[in-house]
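Feature list (source: Swiss-Prot):
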BINDING   ARG49, VAL50, HIS51, SER52, GLU53, GLN70, GLU92, GLY93, ARG94, THR114, THR149, LYS154  GTP binding site
MUTAGEN   CYS54 to Ser  Loss of zinc binding. Loss of ring-opening activity. Can still remove phosphate from GTP
BINDING   CYS54, CYS65, CYS67  Zn(2+) binding site
MUTAGEN   CYS65 to Ser  Loss of zinc binding. Loss of ring-opening activity. Can still remove phosphate from GTP
MUTAGEN   CYS67 to Ser  Loss of zinc binding. Loss of ring-opening activity. Can still remove phosphate from GTP
ACT_SITE  ASP126  active site, proton acceptor
ACT_SITE  ARG128  active site, nucleophile
Amino acid sequence: MQLKRVAEAKLPTPWGDFLMVGFEELATGHDHVALVYGDISGHTPVLARVHSECLTGDALFSLRCDCGFQLEAALTQIAEEGRGILLYHRQEGRNIGLLNKIRAYALQDQGYDTVEANHQLGFAADERDFTLCADMFKLLGVNEVRLLTNNPKKVEILTEAGINIVERVPLIVGRNPNNEHYLDTKAEKMGHLLNK
């Protein structure tokens, strides 16, 4: 186990009341959060979203990505389902950090795509560690999920880490003229399933 469960509190939202559960990485002290809606106990697979932190999309309403749209759509679907989990994975900018993300944006403004920009900065296309999310699911007592994602790599890593993904639920929202090239690059170079 790479992290521990450290705190929880009620979080009222426009979608209803969630239980906010805080986790801390044992090696680094970095924190992550789960939003739990309804009763997730039992043997029925839980609708879940692993949402990687995106300050620009989630809080600043950037149209450069689909992150904020995905966050809102996931919370809506979880609330409509009556139960579910959103893991807020605190690895900003596919885990290159906010300042490097801004640098990557500047490179994208010069014509690089999102993958090329990461490479220019010395990073892989995706630096995230989804095994942390498997540990969060386990600490919440959940082993079977219906995962809201377009990223088959996320499904693969969580499965390898012991989470039974019984269904991949597409989450295709937020395409606009400002992020079309970004989304096309994610599909072409990172294997994201954006047409299904």
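From the backbone N, Cα and C atoms, a Cβ is placed for every residue, glycine too.
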Going by DSSP, is ARG94 (GTP binding site) part of a helix, a strand, or coil? helix
Sort out the sequence-distant neighbours of ARG128 (active site, nucleophile) for me: same chain, 6+ apart, CB within less than 8 Å of its CB, listed by position. SER52, HIS89, GLN91, ARG94, ASN95
Look at the binding-site residues ARG49, HIS51, ARG94 and tell me which residue has the greatest number of other C-beta atoms within 10 angstroms of its C-beta. ARG49
Using DSSP reduced to three states, classify GLU53 (GTP binding site) as helix, strand or coil. coil
Rounded to the nearest Å, what's the C-alpha distance separating THR149 (GTP binding site) and CYS67 (mutagenesis position)? Just drop the number here, would you? 11
What are the sequence-distant neighbours of CYS54 (mutagenesis position), meaning same chain, six or more residues apart, C-beta distance under 8 angstroms? SER62, CYS65, CYS67, GLY68, LEU71, GLU92, GLY93
In whole Å, how far is ASP126 (active site, proton acceptor) from HIS51 (GTP binding site) when you measure between their Cα atoms? 14
Excluding CYS54, CYS65, CYS67, please set out which residues of the same chain place their CB within 8 Å of the center of the CB atoms of the Zn(2+) site, keeping sequence order. SER52, THR56, GLY57, ASP58, SER62, ARG64, ASP66, GLY68, GLN70
